[in-house]
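The next block holds one structure in the form of structure tokens; read it before the comments.
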Amino acid sequence: MWRGRAGALLRVWGFWPTGVPRRRPLSCDAASQAGSNYPRCWNCGGPWGPGREDRFFCPQCRALQAPDPTRDYFSLMDCNRSFRVDTAKLQHRYQQLQRLVHPDFFSQRSQTEKDFSEKHSTLVNDAYKTLLAPLSRGLYLLKLHGIEIPERTDYEMDRQFLIEIMEINEKLAEAESEAAMKEIESIVKAKQKEFTDNVSSAFEQDDFEEAKEILTKMRYFSNIEEKIKLKKIPL
């Protein structure tokens, strides 16, 4: 106890034992620099501090901020970076974000905030659509791992697969009845379900080459799905 009191007296009188390091008080400049690494609000200049991921508005002046260019779609939509996505949760997050950043809510705000709301809304729409569909979600996940599939490529597809695609396309071209169309739709739907299950397993095992091959096949069948939709539209 005496040593504690003695130490307190030494601190009050301005003395300190030789060889014992003293804590230097944080200067005003140092204190201000502590937040200099954080992004600052374009409107008031205030620092955001940690936890920016969930902030769209400045905590000081409540001005809408610019979208974070480093944030990926999974983070934005509050999803794990995985091929398996809870689509109900994804839709809820989409609606939540649009209630925050949709341009309709910024008609009376500054032009800067109007521009930011347009960018946010577009980004949220793109993220939602990309993560909702298995094919676009898989391609995006591959891209995050540094792998991209060119738009027009056979990606060394085996001959048997290409023959299968050709035969389905021929059946579609010749289909004249509703029953024939439904049969082709059923085949394509079953194939896409099989591919979706397989690519999910490939991602879980970090087998990106396998995922790349399956996604390429999914893209072929996605093209057939689009042709089916077009053929259903009455001319």
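Quick reminder: no glycine exception, Cβ is built from N, Cα and C everywhere.
Nope, none of those substitutions made it into this model, it's the original residues.
Now, the feature entries from Swiss-Prot:
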type: MUTAGEN; residues: CYS41 to Ser; note: Abolishes self-interaction and interaction with HSPA9 and the CIA complex but does not alter subcellular localization; when associated with S-44; S-58 and S-61
type: BINDING; residues: CYS41, CYS44, CYS58, CYS61; note: divalent metal cation binding site
type: MUTAGEN; residues: CYS44 to Ser; note: Abolishes self-interaction and interaction with HSPA9 and the CIA complex but does not alter subcellular localization; when associated with S-41; S-58 and S-61
type: MUTAGEN; residues: CYS58 to Ser; note: Abolishes self-interaction and interaction with HSPA9 and the CIA complex but does not alter subcellular localization; when associated with S-41; S-44 and S-61
type: MUTAGEN; residues: CYS61 to Ser; note: Abolishes self-interaction and interaction with HSPA9 and the CIA complex but does not alter subcellular localization; when associated with S-41; S-44 and S-58
type: DOMAIN; residues: 72-144; note: domain 'J'
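Cα spacing between CYS41 (mutagenesis position) and CYS58 (mutagenesis position): 6 Å, rounded to the nearest whole number. Looking at CYS61 (mutagenesis position) and CYS44 (mutagenesis position), their Cα atoms lie 7 Å from each other. Using a 10 Å Cβ-Cβ cutoff, CYS44 (mutagenesis position) registers 12 neighbours. Each residue in TRP42, ASN43, GLY45, GLY46, PRO59, GLN60, ARG62, ALA63 lies on the same chain as CYS41, CYS44, CYS58, CYS61 and has a C-beta within 8 Å of the C-beta centroid of that divalent metal cation site, without being one of the site residues. The number of other Cβ atoms within 10 Å of the Cβ belonging to CYS41 (mutagenesis position), over all protein chains shown, comes to 17. Helix, strand and coil content of the domain 'J' (72-144), in residues and according to DSSP, is 56 helix, 0 strand, 17 coil. A C-beta separation below 8 Å, combined with a sequence spacing of at least six in one chain, links CYS58 (mutagenesis position) to CYS41, ASN43, CYS44, GLY46, TRP48, GLN65.
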